[in-house]
Structure formats: structure tokens, C-alpha cells
Amino acid sequence: MIPLPVAAANSNSNSNSNSNDEESPNLSTVIKPPLKKTKTLLPPPSSSSSNRPLHLRVSIDNNNNNNAPPPPADFSDHQWNYPSFLGTTTRKRRPSSVKPPSTSNLRFDTIPKTKTKTKTNTNTNTNTNTNTNTNTDLPPPPVPSSSPVARPQHHNHRSPPIFYLLIITCIIFVPYSSYLQYKLAKLEDHKLHLCRQSQIHFSSGHGNGKISIPIHDASFSYILSRKAALYIVLFTLILPFLLYKYLDYLPQIINFLRRTHNNKEDVPLKKRIAYMLDVFFSIYPYAKLLALLFATLFLIGFGGLALYAVTGGSLAEALWHSWTYVADSGNHAETQGTGQRVVSVSISSGGMLIFAMMLGLVSDAISEKVDSLRKGKCEVIERNHILILGWSDKLGSLLKQLAIANKSVGGGVIVVLAEKEKEEMEMDITKLEFDFMGTSVICRSGSPLILADLKKVSVSKARAIIVLASDENADQSDARALRVVLSLTGVKEGLRGHVVVEMSDLDNEPLVKLVGGELIETVVAHDVIGRLMIQCALQPGLAQIWEDILGFENAEFYIKRWPELDGLSFKDILISFPDAIPCGVKVAADGGKIVINPDDSYVMRDGDEVLVIAEDDDTYSPGSLPEVLKGFFPRIPDAPKYPEKILFCGWRRDIDDMIMVLEAFLAPGSELWMFNEVPEKEREKKLAAGGLDVFGLENIKLVHREGNAVIRRHLESLPLETFDSILILADESVEDSVAHSDSRSLATLLLIRDIQSRRLPYKDTKSTSLRLSGFSHNSWIREMQQASDKSIIISEILDSRTRNLVSVSRISDYVLSNELVSMALAMVAEDKQINRVLEELFAEQGNEMCIKPAEFYLFDQEELCFYDIMIRGRARQEIIIGYRLANQERAIINPSEKLVARKWSLGDVFVVIASGD
């Protein structure tokens, strides 16, 4: 009988009696003893041995020796949860370092327990202590394994259904293939047996010779090779699925074989392989083609091996049949046998898949190439072309002028690089509905700030580069132009042509020239238009003349060297060109300085070039000197300037520069009325920020009025009938698009005209200081005054399509700002030297283009040729370049028949280049 363990918790006599009572009951009557799970805490290291709890011991030899040594204190308390006859506990055991028990004694030690509280309450808790001692847990049987390592947790990984399907397929087909191999071996044995029975006997000279065909060894080796092929095919079929499922365990297996421990967290092998494939297909352009080639070769080899395993032919024959099945899926129709048909159908299916992949690759390659061409990503291989960087509203008129300039050479090539889609750019150019006359326009999508995109359009081989201003504000646009110039200077191959940069602010021009050097030519668009509007306000009709000179449709400026003119004075050179009009000289001795309207005594030297106005660069040449008649002509001095009253409707960014130009042109006592929606205090701040000293103006007086120019009530508050000139500016403070700006200007123009016509009875109150300086008989001024009730109205028009509305109504002289700027850019792109000519003619100092009446040069109905009038103009230090008859609408610049005499009237006017000093 095995005694139950007794816990000696106390040293009193009750513990002994309880211990004796526990040994008396019969074990057969005990079904399930009361159990009590106890938890014991490890004593602190500093506790003495006297405070340690007593430990229980079970002796196998039924020896109740109370003097036995105490068991070790490292036994787990969970082993006392159940008696030994109830089986082991289901609770997870803690790792233990206890050695296996010996055959003599078996000891179960618990973790040292803390003292119970029954020691302090002996009298009151006697029953509690008794029950506690009686219901002490029984130890379980010893643990079979003494390993301290915890049992690994098994994770239930569910395999994919296709893996089980593959296993079932292999289980079915492997016995079947073995059966076929067995049957084939029997047939081979039967065949060998028949061959041995039909041995061939040959008779020779000394006896009978018997030669048998050694078929057995060959048949055996043939069967083995087919078996090996079959096993290779089956293994190859199973291998991808095995790799897919267990590929991530491969590094662990390798580490185990190498006896190394890699505790670092690493990316799974499947993800790493997928990443490498992704990188391979992304970096190398021919990766897809190589993958398709590898798949084709693998299918041919694998299919040939499978055919060799199920057919009786050779391996070479099987590979050839495999290729035919891949190339043509219909070749397997004549196959015989189940195995051969299954393999041939599989190979044909793979061939169809490879063919579909090949079609996809070819289609993708063609689509990618077409998209590249459509999106403008391919390189432009051109020479001597004009490159335009950027996109703006001026591009249409710029392309038109460049196409007209290239007409004489049979056309050219213009390349546009902008940050827009190629299809969108081509669509916008198509909407221009303009005949480019043999000039090709190539659009490319890209950024002018990127060197790769600049090289894509052959920037180093272009004969001229035009940088357009963006639609942003002035500072941002000029900053972007500066970055583009820096990108152009960074081209390693260098630039062959010059760079024309459209600037928005005159203050930023020196910085761009400093960065670009001698290759940079700047055109300050806003400044040019502002000065031109001032000149047109003072001299109506001048806008049409500038439009004819700047455009390539009529006469324009050219500079050329003529050695046969060396030694001649400028007075003789002036009448030496039948088809051109000399305007100046490029002095070689002065560093190539261009002198406009030089003295008559200037003599041409070696290296000097002549500046002329001609139809084209190849339509003029010097001829013999004609005989001209200077004669007697009236010497009328220029009339003194009178004070004028001018109205500005709208606000421009460079309005401070326009005021300074008016200060230089107008007589003292003039008034400038400014009518716009900008508050008066803000106007003063903007004018001061632009460098204008309002209190330092001597000739003009500023009058501020605030209002909306398209509201009739606001316009009626102005004395519109008293102004000499009215300038309608493209109001940048209100509108930001070309169409809206022109609509606003046109509405303001119509309202002013209607208000002036209603105030017609009060027109006598108008100032009598109408411009009389040489224009008392000017038909243009008279027509403009009659059309707009004695006020000259100048409208700034951005869109050329709006010009027709203004010109047909004959209510205003217009200024095409965008088109004139485009003409200037095109002219400077063709010849950068012309930029210095335009800068001087647009400036308030130096020579200028103006309109003079005929009474300065001739008498009424006097018959003279154009050369005679040119000689008379030299007496006033002027160069006459054209005229407008009284009965005509447009002026004629550089007339063709200069020696033909005709009668002139005092209603005619002449276009001259004169000094403004």
C-alpha cells in the first residue's frame, strides 16, 4: 500500500494525528480525492534556512523515514496538482532541470513555499489548517524527458488545393506508369525471346557460324533511359509546387546544414526572388524578350523529354516533334496513343500561350513606340533650325512671322519645346489656320530647365533660340527665364546660335545679360508696347507703320556689307539703292556700333556695313548714283509743343515707365488722368516702388480718378470730350486672359464713343490746345478726331482677331501688343543686330520714327520723285522712308519706283526717322 503524502505545516500534535488518519482509509473506496491547487512563491535570497517550508517525500520502498534529507528545492509545484493514479496533468509544464530519479528513491520537490498564516492564528484556525494538511496535492509521475527545452508549438499550415491535387495525380500516375513500364518490359522480353528463337545461321568455308543480334543489352539501356526521362518529367512537374510552398524554408535548411545560426530578420526568399525579377524586368529593356525565349526553349526541351518518355522514338526525334507542336498547335492531331496525345496537347497549349505572349510583347513594343512619337519623347535630329522654349499667347503670331521669313529660302524647321502635351500643342497650332509655306513645326514635350530635354531638341545645333515669357507675374516669369538661360549655358556642346529672351520687367534685363553674356539678346515686351502706345497717342497711325516694318510681309531692317560702297559719303549712299532705303551704318572701327541717321559727311570705311529697309535680304543691291533735283522748298520750322490732356483707362505694370516717357515728350502744363479700379493710395505706393517721383514731374500733372471702365455711370463722371488722347490699356489688375482683356477694352471703347457722341453740343468746351506741331493738315488726325469726336483713342489689343472689329468700326487706332512683340522677337531671332536698332527707335532719347506733313518738304501739287524728297529731308537731318497719300488708308514703306515723278498734295504725310533731341 502506497502512503499518501502528508504536509508537515505545523509542529503541534494535531499534525501527527492527521497524518495517521490519512493512512487508514482504503484506497479502493477513494474515487477522486479532494485536490487543492496551490501556488508557492520563491523565497527571497536573504531568507534564512529556518524559514523555509518543509518538503514532502515519497519513498518507493514504503520506508517512512522521518530523518531523510530534504529534497532539492527546485521541483515545480504543478506536479502536485493530480495524484499519480489519475494520470498526468494537462497543464503545460514548466521547464525543469531536475535529473531523472534513481531506482532506490524517487523524490518530488516543490518550489519553496512561503509561510502560511495559520502560524499566527493557531487557536482560531485549527480546522482550516487541518483541512489544508489533509487536502495536499499528490505528485504526478515523473516526466519522461529531462530536456529543459520547451516543446515547440505546431502550427497548422493549410496547403493549397492544387498541391493536394498534384499529390493525388502523382499517386495515381506513378503506379500507372510503373504498370506501363512493367508491361513494356514484358513485351521487350517477349520480343527478345522471339529473336533468340529465330537466330540466323550463316555457313562459311570450314563450318557453320552462328551470329545472334545482341538486342538484350540495347533494349535494357533504352528502357532505363525512358524511365529516367519519365522520372525527370514528373520531378520537374512537382518541383515548382514544392518550391512555391517550401522555398522560404530553404535558408533555414542551409543554415542548419552549415551549423550556423542567423537570428537576423530577413526578407522571405520568395519575396526576394520576386523583387529581383521585378528589377530585372524594369531595368533591362530586352528582359521580356529573353524571358519569352527561355520559356520557348524550356517548353521544347521539357516537351521533347516527355515525348521521349512515352514514345518509342529517339530523343532528337522527340525534340523535333516538340518544336512542331509549339510552332503549330494543329500538328498533334495525328498522334496515336494516350500518353503521346496527352503530352502533345500539353505542349500545344504551352505553344499557344507562348505565341500569345509574343503577340503581347510585339503589340506593347509598337504601342510604346507610337506613344513615344505621339507624346514627343523622341529626339529631333535637325540643324540650323529655330528653337522656341516655352508656350504663351504670342506663339501663334511668332510662328507666322518666322514662316514668312523662311519663305524666301523655301521653308525651314521650327522646333517648339514646352511643358505641355504634344497632342495639345499640335492641336493649338492647327487652330491657327495659317499656311506655313513650307516651314515645318515640330513639337516636343519637355522642360527647358532639364538638359536632357534640351539635348532632345538639338539645342546646340539651332541657329537661334527664343525663350518666351510665361503667363506668371513679371518677377516669376523673369526668374524662370533666368533659369532657362543658366540651363542653356550649361550645355556641354555649346550653342551655335544666339538666344533671344523675352523679358517682362526692364529692371531684370541686366541680370539676364550678365549671366548669358554676348549670346543673349533681350526684348522687354511690356516696355516696348508701353513706349509704342505713347508714340501712337502722340502720332496716330504710327502703330500700322511699326506693324509693317517689324513684320516680314513688307519691308524690314537688314544689315549687310557692301565693299563697292567704301569711300562714299552717306549722302550718296542714301540714293544708291533702287530697292532699299539706307537708314544707318554699322561702324567696324567702333566695335560694330550701329549709328542710325548719321551725318551726310560720314564716309564708308573698310568693314563698315549698311543698315537698310528692304523687302528681303536678297532683293536689293547698290546701283549707280541717280541725278536728283534738290530745288527750292519751304523751310517751315517745327511748331512749338502745346499742353495736352491725356486719359489712361486701366492699369499696367510698367505704367510708371509710360509716365516718364510722357514727361519727356509732352509740353509743360499737360495733364494725365488715371482712371482705374486701383485705390489712390495704392497707386502712389506702386508708382513710388517703380522709381517714379510724383512730386518731381515738371511737364505733366497727375489726376487720379477711381472707377470701373466698363460701367457707364463711372465713365460719365469724366470729361471725356476734353481729352486730346485716350489710351485704353489692357487692365492687368482685373483680367488675366487675352479674350477677357480684349472684350473689356472693346466695351470701354464703345462706351466712350457713345458718351462723346451724346455730348456733341458741348464739344466747344474742349481745349483748343489740339496738337498743331506740324499736324494742322494731317488727314490721319482729322479722321481720328472725326471718328471719336475729336479725341484720339488708342486701344491695346492682345488678340489679332479683335483687330478686325476695331478696324472695321474705324473708331480707334489700335496697338496689337502681342503681335508686335512677336514680330520683334522674330526679327531679332533672324538677326540679333536689329535689336540695337529697335532699342534706339523705341527709346525716348535719340532717333525715333515719326510722321511729318508734306508741307515741310514741298509745295502743293509739286511734281517730284521720291529721291528728290529724300534729299530735301536730309536738309532737316531726317531720313524719309515712306509716305501715305491723302486718298489712301495705309502708308507705303520703301516705295519701289523712286525715280518716277508724281504730284504731291499738302494732305499727304511722310514717315521719317528723325532725331528726337
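Backbone N, Cα and C define each Cβ position, glycine as well.
No noted substitution is present; original residues retained.
What Swiss-Prot lists as domain 'RCK N-terminal 1' is 383-524, and the listing cites sequence analysis.
Per Swiss-Prot, domain 'RCK N-terminal 2' is recorded for 643-792, and the stated evidence type is sequence analysis.
Among the mutagenesis experiments that Swiss-Prot reports, S145 to F is described with the note: In pollux-4; no nodules formation or arbuscular mycorrhizal symbiosis.
Sequence-distant neighbours of G303 (mutagenesis position) (same chain, six or more apart, CB under 8 Å from its CB) are S322, Y325, V326, V343, S346, I347, G350, listed in sequence order. Swiss-Prot documents G303 to S as a published mutagenesis change and attaches the note In pollux-1 /Ljsym23-1 and pollux-2 /Ljsym23-2; no nodules formation or arbuscular mycorrhizal symbiosis.
For the mutagenesis of S322 to F, Swiss-Prot gives this note: In pollux-5; no nodules formation or arbuscular mycorrhizal symbiosis. The structure shown keeps the original residue.
For G530 (mutagenesis position), applying a Cβ distance below 8 Å and a minimum sequence separation of six or more within one chain yields R652, D654, I655, D657, M658, V661. One entry in Swiss-Prot concerns the mutagenesis experiment G530 to E. Its note says: In pollux-7; no nodules formation or arbuscular mycorrhizal symbiosis.
Recorded in Swiss-Prot as a mutagenesis result, E830 to K carries the remark: In pollux-9; no nodules formation or arbuscular mycorrhizal symbiosis. Remark: E830 (mutagenesis position) has A405, A464 as non-local neighbours, by Cβ distance under 8 Å and separation of at least 6 in sequence. Under the three-state DSSP scheme, E830 (mutagenesis position) falls in the helix class.
Take the CB of G882 (mutagenesis position) and look out to 10 A: across all protein chains shown you find 23 other CB atoms. According to DSSP, G882 (mutagenesis position) sits within a strand segment. A mutagenesis experiment is reported in Swiss-Prot for this position, G882 to S, and the note states: In pollux-10; no nodules formation or arbuscular mycorrhizal symbiosis.
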Local Cβ density at S322 (mutagenesis position) - other Cβ atoms counted within 10 Å: 26
